[in-house]
Amino acid sequence: MSAVNVAPELINADNTITYDAIVIGAGVIGPCVATGLARKGKKVLIVERDWAMPDRIVGELMQPGGVRALRSLGMIQSINNIEAYPVTGYTVFFNGEQVDIPYPYKADIPKVEKLKDLVKDGNDKVLEDSTIHIKDYEDDERERGVAFVHGRFLNNLRNITAQEPNVTRVQGNCIEILKDEKNEVVGAKVDIDGRGKVEFKAHLTFICDGIFSRFRKELHPDHVPTVGSSFVGMSLFNAKNPAPMHGHVILGSDHMPILVYQISPEETRILCAYNSPKVPADIKSWMIKDVQPFIPKSLRPSFDEAVSQGKFRAMPNSYLPARQNDVTGMCVIGDALNMRHPLTGGGMTVGLHDVVLLIKKIGDLDFSDREKVLDELLDYHFERKSYDSVINVLSVALYSLFAADSDNLKALQKGCFKYFQRGGDCVNKPVEFLSGVLPKPLQLTRVFFAVAFYTIYLNMEERGFLGLPMALLEGIMILITAIRVFTPFLFGELIG
């Protein structure tokens, strides 16, 4: 976009002052950081390469934990007037069977925390619009998530940020993180179209440049994600979803996981897992051969139409444990800091929770006291572990089970589904983890291994008395597999 098409306020930011904070990136997390700090009285500069509405297939389903975080930040109305679609739970399909998993009761979890100076004038309540209804979100006995067209949601977040008098916006490409002679971060250099390379100074610089972060390595050269699989996405139009207002997880012994969720009254997103960082060379043929046979009948017409049009979108599935923010004058946050498998839709929830905790920890500090801020950021790293570890480990563990590529993993996949079918706490506890409202890693460990032992029990029952010796051997292998799938990631998240 040339300078003549950019609003003057996006290129004329003052570079003669020292800002309290510079925020690099205006994805989901950047505007929330900027808005929260501005409402705390901080002078904030937020830099974004392109303020036009993006077209992406990431960040389209927000779990209840993310919705609650938006309430805490006083930014929940960002889901309004974009034809966002309510989400009330999940339906899991496995080899033709299905089980419904509704979101938790509000009475079973703590009330939403309202952050001082951020929540005011009812900005923690949704508004009434064509798809989001006050009575559903405010009065329903259960928590709700929400799905939406990502770009529309992002535009709303950015508009909220733009209304803050303490926020200055810049359209430009951040090309360098500035450091002083002590190697402490003091700002950023931005290439602004029509203005050139401009240096901006700040007491604290936030790196929020997302999945493909250019600057996460400022924390450490080895802070890079691993990519083990990918999703191929399509838009289904006017689809007849088997379980309206539910996310759909379609599993089977002979295929990779398939996710389906509605993002507007007309559009439904389908994401098909592929167990390689590189997508198939002939995506259309792969869709017809390896995915189409397992699509529920009601979805087949819209699925077939989407395949025939061939508008496929691919996204990598990355994993990146968080590192300590131990560089004075800098804070890396969001996907730039920490990523997990997108199977469970927990990315925005983790990022928004991080913003809530961040504002609580440093929002009232004087950012010119850089050592004090650094101390709080080090504490913040450990305080965030309780919730980020649950969502991150759950995402990786469930993907391992749902994309089972060995007999032991397939046994655990079947056992997990049968565990859900028991209902009661066998559904209630897992969905609290999935929703991002139960930040208790030890409880997650207990539930995961309850699934493992239930799988062993089912296998013994299936083998019968004569097959008991074989069942015992298989049980040992199933348990070893469960340990290998779960514990390294939990250890890495909690200890790292």
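Count begins at 1; order follows the chain as displayed.
Just so it is clear, glycine is given a Cβ too, placed from its N, Cα and C backbone atoms.
Swiss-Prot has this to say about the protein:
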| type | residues | note |
| --- | --- | --- |
| BINDING | VAL28, ILE29, GLU48, ARG49, ARG56, ARG158, ASP335, MET348 | FAD binding site |
| VARIANT | LEU251 to Phe | In strain: A2-M8; confers resistance to the allylamine antifungal terbinafine |
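Here the features listed in Swiss-Prot are placed on the structure.
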{"residue": "VAL28", "record": "FAD binding site", "DSSP class": "coil"}
{"residue": "GLU48", "record": "FAD binding site", "DSSP class": "strand"}
{"residue": "ARG56", "record": "FAD binding site", "DSSP class": "coil"}
{"residue": "ARG158", "record": "FAD binding site", "DSSP class": "helix"}
{"residue": "LEU251", "record": "variant position", "DSSP class": "strand"}
{"residue": "ASP335", "record": "FAD binding site", "DSSP class": "helix"}
{"residue": "MET348", "record": "FAD binding site", "DSSP class": "helix"}
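The distance from the Cα of ASP335 (FAD binding site) to the Cα of LEU251 (variant position) comes to 27 Å. ARG56 (FAD binding site) counts 17 other C-beta atoms within 10 Å of its own C-beta, drawing on all protein chains shown. The Cβ of ARG49 (FAD binding site) has 17 neighbouring Cβ atoms from other residues within 10 Å, across all protein chains displayed. In this entry, VAL28, ILE29, GLU48, ARG49, ARG56, ARG158, ASP335, MET348 make up the residues listed for FAD, with the farthest two CA atoms of the set 21 Å from each other. Residue pair ARG49 (FAD binding site) / LEU251 (variant position) shows a Cα separation of 39 Å. Highest Cβ count within 10 Å among the binding-site residues GLU48, ASP335: ASP335. The Cβ of LEU251 has fewer other Cβ atoms within 10 Å than any other of the recorded positions VAL28, ILE29, LEU251, MET348. Note: the Cα of MET348 (FAD binding site) and the Cα of LEU251 (variant position) are spaced 24 Å from each other. All chains included, 22 other C-beta atoms sit within 10 angstroms of the C-beta of ARG158 (FAD binding site). Across the fold, the C-alpha of LEU251 (variant position) and the C-alpha of ARG56 (FAD binding site) stand 25 Å from each other.
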